[in-house]
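Dumping the structure here so I can ask a few things about it.
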Amino acid sequence: MGKVYKKVELVGTSEEGLEAAIQAALARARKTLRHLDWFEVKEIRGTIGEAGVKEYQVVLEVGFRLEET
């Protein structure tokens, strides 16, 4: 039998950079979701402060495998 996946959308943020924003979103997802298998970056944006980039924001679609019943 094939596997079934569910997708959720998350937004990770970081003042450090894009990779840190992705890692923040995935770290939080791991606390409540099991069987995380993949992610896709859907959107990249940020906020601007007086000195330049204030915060990076990455919208992710995360796929996780549903458990068989």
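Keep in mind that glycine also has a Cβ here, set from the backbone N, Cα and C atoms.
For all the noted positions, this structure keeps the original residue and models no substitution.
Per Swiss-Prot, FMN binding site is recorded for K3, V4, Y5, D37, W38, R45, Q57, R65, and the stated evidence type is experimental evidence. Under the heading CoA binding site, Swiss-Prot lists K6, R28, T32, L33, R34, R65, L66, E67. According to Swiss-Prot, the mutagenesis experiment R45 to A carries this note: No effect on the orientation of the bound flavin. In Swiss-Prot, a mutagenesis experiment is listed as R65 to A, annotated with the note No effect on the orientation of the bound flavin.
So that I understand the layout, could you describe where these features sit and how close they are to other parts?
Counting only same-chain residues at least 6 apart in sequence, those with a Cβ under 8 Å from the Cβ of R45 (mutagenesis position) are Q57, V59.
The local packing around L33 (CoA binding site), expressed as other Cβ atoms within 10 Å of its Cβ over all shown chains, amounts to 14.
Long-range Cβ contacts of R65 (mutagenesis position) within its own chain (separation 6+, distance under 8 Å): K3, V4, Y5, H35, D37.
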Could you tell me the maximum Cα-Cα distance in Å between the residues recorded as binding CoA, namely K6, R28, T32, L33, R34, R65, L66, E67, rounded to a whole number?
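Farthest-apart Cα atoms in K6, R28, T32, L33, R34, R65, L66, E67 are separated by 20 Å.
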Give me the CA-CA distance between T32 (CoA binding site) and W38 (FMN binding site), in Å, as a whole number.
16
If H, G and I count as helix, E and B as strand, and all else as coil, what does DSSP give for D37 (FMN binding site)?
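The residue in question, D37 (FMN binding site), is strand (DSSP, three-state).
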If I take the alpha carbons of L66 (CoA binding site) and W38 (FMN binding site), what is the distance between them in whole Å?
13
